[in-house]
Structure formats: structure tokens, C-alpha cells
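One structure below.
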Amino acid sequence: MAPKKKLQLPPPPPTDEEEYWDSQAEEVLDEEEEMMEDWDSLDEASEAEEVSDETPSPSVAFPSPAPQKLATVPSIATTSAPQAPPALPVRRPNRRWDTTGTRAAPTAPAAAAAAATAAVTQKQRRPDSKTLTKPKKSTAAAAAGGGALRLAPNEPVSTRELRNRIFPTLYAIFQQSRGQEQELKIKNRSLRSLTRSCLYHKSEDQLRRTLEDAEALFSKYCALTLKD
């Protein structure tokens with residue numbers, strides 16, 4: 001007997017679940033194709049960049065700078081010579097070197113006007129004051145020397161001369177008494193008492209005795225110094 005052929009049944013109609021999976025598979029395939037296309041385009045772009053890097057770039061010609069103009073320096077020969085300063089007028093000296101200390105004597109009208117002006121100025125400054133005349137210094141007092149004692153102006157010349165002689169003697173006694181332990185006296189009069197007599201006594205006899213005692217005390221100090 002001949003074998004029996006199996007009856008092939010047609011495939012069952014697709015269900016909703018199968019349709020869903022088929023659509024998902026198609027989407028996956030489409031995405032893969034798109035990704036492949038993207039990769040191809042990236043490869044082409046990278047190849048184009050490599051080719052552009054290998055090709056030499058055209059040289060750019062920069063414009064050459066314009067030559068600077070050098071400033072022309074004028075030569076020394078062409079420059080004009082400096083002008084000389086204008087000459088100042090010569091001034092005549094007022095006085096000679098040997099007459100600078102001398103002054104011309106004022107004329108009579110000028111001297112009279114100066115005296116009148118000085119008198120008016122003095123009266124304006126001291127209208128009520130009286131003119132005082134300075135006492136003249138006697139020739140005897142001037143001969144006594146610069147170390148004279150300055151006492152009353154109305155003192156007689158004789159007593160002033162005695163004071164001027166006593167004072168240097170007292171100063172010499174003071175120099176001799178320095179460093180001496182013992183104070184010497186003449187007629188119970190020491191250096192201090194003689195100094196008071198020289199300053200305050202007004203009688204000529206008293207001053208004469210003071211001078212004699214001062215000279216005796218000075219001699220005593222000198223003798224003591226020679227003994228030492």
C-alpha cells in the first residue's frame with residue numbers, strides 16, 4: 001500500500017501578539033540600518049579631513065612694509081652761525097676804589113634842613129623832656145686806666161684815683177691768699193674789711209689809710225709765700 005500523505009494544514013492566522021513582535025523586529029532592523037549609515041558617513045568625513053590635512057595650504061603673500069623715510073640731517077656747513085648777544089651799555093663806576101670810604105660834604109641848605117628835621121623828630125618823641133648834657137670825663141680819671149671803679153659821677157678826682165689804686169692791690173692780695181690756710185691781717189683788718197673800706201668810704205684820709213693797709217697786707221702775703 002502506498003504511504004499516506006500527511007495533510008499540511010495552512011498556518012494559522014497571525015494573532016495580535018505575533019504582529020507586535022514582527023513590528024518590533026522590523027524597527028530593530030531599521031535602527032541597525034540607520035546606525036550603519038551613520039557609521040559610513042562618519043568614516044567618509046574622517047577620510048576627507050585626512051586628505052585635506054595632507055594637501056599643502058596655499059601660501060599667503062603678506063604685503064611688504066613701505067620703506068621709512070629717513071630724516072635728513074642738515075650739514076654743519078649749511079646751518080647758520082649763532083648770533084652774538086647784543087652788547088650791553090657800559091656803566092661808569094660811581095666812585096673810585098680809593099674814595100669809597102669818603103663822603104661828599106653836604107651843602108649848607110641840606111645840612112640846615114637835616115638839622116631842623118632831627119630837632120622836630122626829637123621834640124615829637126620827647127616833648128616834655130629836657131636836654132641833658134653828658135658830663136665831661138676828666139683827664140685825671142682817663143689817665144687812671146681802663147680798670148677804674150665806676151662810682152658816682154660827682155666824686156672828686158682825688159678819691160677816685162685812690163680807689164683806682166686800692167682796687168688792684170686788693171686783687172693782688174686775693175691772688176696771693178689763694179691756697180693759704182691762715183688768713184692774714186694788718187691792724188686787725190682783713191681783705192674783706194679793706195674791700196668794704198674801698199667801696200664805701202668817701203673821705204680822702206680814710207681811703208689813703210686803706211691804701212697803706214692794703215699795701216702792707218700784700219707785702220705780708222708775699223713774705224709768707226716766699227717762706228713756704
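A Cβ is built for glycine as well, from the same backbone N, Cα and C atoms used for every other residue.
No substitution from the list is modelled in this structure, which keeps its original residues.
Swiss-Prot gives this note for the published mutagenesis Ser177 to Gly: No effect on nuclear subcellular location. No effect on splicing enhancer activity. Classification of Ser177 (mutagenesis position) by DSSP places it within a helix.
What Swiss-Prot notes for the published mutagenesis of Ser190 to Gly is this: No effect on nuclear subcellular location. No effect on splicing enhancer activity. Taken residue by residue with DSSP, Ser190 (mutagenesis position) is part of neither helix nor strand, so it is coil.
Annotation of the mutagenesis experiment Ser193 to Gly in Swiss-Prot: 50% redistribution of subcellular location to the cytoplasm. Complete loss of splicing enhancer activity. Loss of colocalization in viral replication centers. Cβ contacts within 10 Å of Ser193 (mutagenesis position), excluding its own Cβ and spanning all protein chains shown: 15.
Record note (Swiss-Prot) on the mutagenesis of Ser197 to Gly: No effect on nuclear subcellular location. No effect on splicing enhancer activity. In sequence order, Arg189, Gln206, Leu207, Thr210 are the residues near Ser197 (mutagenesis position), counting only same-chain partners six or more apart with C-beta under 8 A.
For the mutagenesis positions given as Ser177, Ser190, the lowest number of other CB atoms within 10 Å of the residue's CB is seen at Ser190. On a Cα basis, Ser190 (mutagenesis position) lies 11 Å away from Ser177 (mutagenesis position).
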